[in-house]
Amino acid sequence: MEDFEKIEKIGEGTYGVVYKGRNRLTGQIVAMKKIRLESDDEGVPSTAIREISLLKELKHENIVCLEDVLMEENRIYLIFEFLSMDLKKYMDSLPVDKHMESELVRSYLYQITSAILFCHRRRVLHRDLKPQNLLIDKSGLIKVADFGLGRSFGIPVRIYTHEIVTLWYRAPEVLLGSPRYSCPVDIWSIGCIFAEMATRKPLFQGDSEIDQLFRMFRILKTPTEDIWPGVTSLPDYKNTFPCWSTNQLTNQLKNLDANGIDLIQKMLIYDPVHRISAKDILEHPYFNGFQSGLVRN
């Protein structure tokens, strides 16, 4: 640890405090994620070991790089490359009447999806995608951070706990208690983020799990066996759910062109089996004519 110094606290991560720091040897500015260990007996928590092992495997230009792992007494520090801005802060910093440039939205969506495709091909889910853990720099690069809740998945997909994704970006199969889920949970989250970039407003701002579901149902209509076979058998599905019968999504997306709307509709398909894949997102007509170079924000 003597090679690093803390400069200031910059936030609370999933497992502990995050500091801006400096490498004393190179002068490089870094992000230091401190994970407190409960006691000396327990050693490094399995959650941290999982995060470390994942991040060391995931080397990609759109994934935050883990530089080093350090132990100090009953603490572990994860040393990451430092980016000072995240997508939420960036959107919040724009004037109220200003929308993100459409080319920047396309560029960010392409980069985020490229990172997630890279993960999905390695059998890794992120499971906690949200604007707060998408870090950006001035050159137009966006990187996915905080794989704290990511986990390698095998085939068949294991039964997971379902407390994972921040409420507003949480997939319906998770909210309805599905014991098995896979890559489509990340696609749903990206669809919500895409809509938020295009409109400056979160699409489904629920304040409880049931409120979150009802907000989805109001906009996308209440799912039925016809559009989502098996939905009524999910543990938290109730026959008493209100029945909204029209899809209002297009009304929420006034700033998007027809290809953009079509892509979001495919990302927000209720049935995970039919939700678009990361690979197919990148090949969608929304990206026709798009040069995958960076767009300055």
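Using the three backbone atoms N, Cα and C, a Cβ is placed for every residue, glycine included.
Don't expect the noted substitutions in this model, because it carries the original residues.
Features reported for this protein in Swiss-Prot:
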ACT_SITE  Asp128  active site, proton acceptor
BINDING   Ile10, Gly11, Glu12, Gly13, Thr14, Tyr15, Gly16, Val17, Val18, Lys33  ATP binding site
DOMAIN    4-287  domain 'Protein kinase'
MUTAGEN   Gly43 to Asp  In cdc2-E1-4; larval-pupal lethal with some adult escapers
MUTAGEN   Ala145 to Val  In cdc2-216A; larval-pupal lethal
MUTAGEN   Gly148 to Arg  In cdc2-D57; embryonic or larval-pupal lethal
MUTAGEN   Leu176 to Gln  In cdc2-E10; larval-pupal lethal
MUTAGEN   Glu196 to Lys  In cdc2-E1-24; larval-pupal lethal with some adult escapers
MUTAGEN   Gly206 to Asp  In cdc2-E1-23; larval-pupal lethal
MUTAGEN   Pro242 to Ser  In cdc2-E1-9; larval-pupal lethal
Give me the non-local Cβ neighbours of Pro242 (mutagenesis position): same chain, 6+ apart in sequence, Cβ-Cβ under 8 Å, ordered along the sequence.
Phe214, Phe217, Thr222
Give the distance between the Cα atoms of Asp128 (active site, proton acceptor) and Val18 (ATP binding site), rounded to the nearest whole Å.
17
Ile10 (ATP binding site): tally of other CB atoms within 10 A of its CB:
15
Across the domain 'Protein kinase' (4-287), what does the mean pLDDT come to, as a whole number?
88
Could you check what DSSP calls Pro242 (mutagenesis position) once collapsed to helix, strand or coil?
coil
Tell me which of the mutagenesis positions Ala145, Leu176, Gly206 ends up closest to Ile10 (ATP binding site) in space, Cα to Cα.
Ala145
